[in-house]
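Presented below is the structure to which this report refers.
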Amino acid sequence: MATTSNQNVEFVRTGYGKNMVKVLHIRREGNHHHIIELIANVQLTLKTRKDYLTGDNSDIIPTDTVKNTVHALAKLKGIKSIESFALDICEHFLTAFNHVTRVKVNIDEVPWKRLEKNGVEHNHAFIHCPEALRFCEAEQYLSKTPVVHSGLKDMKVLKTTQTGFEGFLRDRFTTLTDAKDRFFCTSVYARWRYNTINVAFDAAWKAVKDTVIQKFAGPYDRGEYSPSVQKTLYDTQLLVLDRIPEVEEIEIIMPNQHYFVIDMTKIGLSNKDEVYLPLDNPSGNITGTVCRKPRARM
């Protein structure tokens, strides 16, 4: 059997790190407490590859050290937002070690929400409220400006009217009929890239989330008609770019999760669009990514 010589191959990329590093940070302002709980994945790339080539581990920062560093930085720096903390991690490894050339940090935030009653916030009690999961990614190369993405996922929204789907292409396999009025249910995934790191990250994330909900639902008293998932997705992206100048590019994925009227004629009932069958699959999957044209950038 022929063997491949190392003279005939080259590295495309290398990296290692620690995944699923969990931490919860409490910031106390007297009796009023603030918390952020997160799960971080940290990956490092080193200047040399002697660990791969010869088994020389002398440059390797142990992944246990990576975990300890995340915990230590939470203590030393605090956590203002998951994005700012990801940047702190990147900066630490690139400045503390002269042989680290790249750091990539992915963070998911655990969705704790402060308890509130009649407009009064609780000082120190929270409820797990996963209406939309927040995540981010920061990547930085040695002597380069970091690139930051933020995102939301698993935000499930539904409306029972003000949406349709008509005028689509038909061929001999098409059985779908035009729908002037239908359900629209989706689990939104959105990921956007900033053109600067000088961002009020919490406010920007909330603005994107609120914009997605606004374009999906429309005005509360009458809604807003959607002729397709594609149109709603694109209109949402345009409004995000208009409202948040720090966002350079945004990807949105909206799977079309179907609900069908249940045929009850066989049991002697007339179902006039009142009882539906939710179908998890198959589902449509609509995606789009837009960015600012060069002349439109800040």
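Here the Cβ of each residue, glycine as well, is placed from N, Cα and C on the backbone.
Keep in mind that this structure shows the original residues, not the substituted ones.
Quantities reported herein were computed from a predicted structural model and do not represent experimental measurements.
Under DSSP, Lys18 (active site, charge relay system) is assigned to a strand (E or B) in the three-state scheme. Annotation comment: Swiss-Prot describes Lys18 (among others) as active site, charge relay system.
Same-chain residues at least 6 positions away in sequence with a Cβ under 8 Å from that of Thr63 (active site, charge relay system) are, in sequence order, Tyr16, Gly17, Lys18. Sequence annotations record features per position, and here Swiss-Prot assigns active site, charge relay system to Thr63 (among others).
Around His258 (active site, charge relay system), taking its Cβ as the centre, 18 other Cβ atoms fall within 10 Å, counting all chains. Residues annotated as active site, charge relay system in Swiss-Prot, with similarity to another entry given as evidence: His258 (among others).
According to DSSP, Gln230 (urate binding site) is assigned to a helical segment. Annotation comment: Swiss-Prot describes Thr63, Asp64, Phe165, Arg182, Val229, Gln230, Asn256 as urate binding site.
On its own chain, Phe216 (mutagenesis position) has Val157, Lys159, Phe184, Thr186, Val188, Ser226, Thr232, Thr236 as residues at least 6 apart in sequence with a Cβ closer than 8 Å to its own Cβ. Under mutagenesis, Swiss-Prot gives Phe216 to Ser with this note: Impairs catalytic activity. Has reduced affinity for substrate.
Counted within 10 Å of its Cβ, the other Cβ atoms near Lys18 (active site, charge relay system) come to 20, all protein chains included. The binding-site residues Val229, Gln230, Asn256 differ in how many other CB atoms lie within 10 Å of their CB, and the one with the most is Val229.
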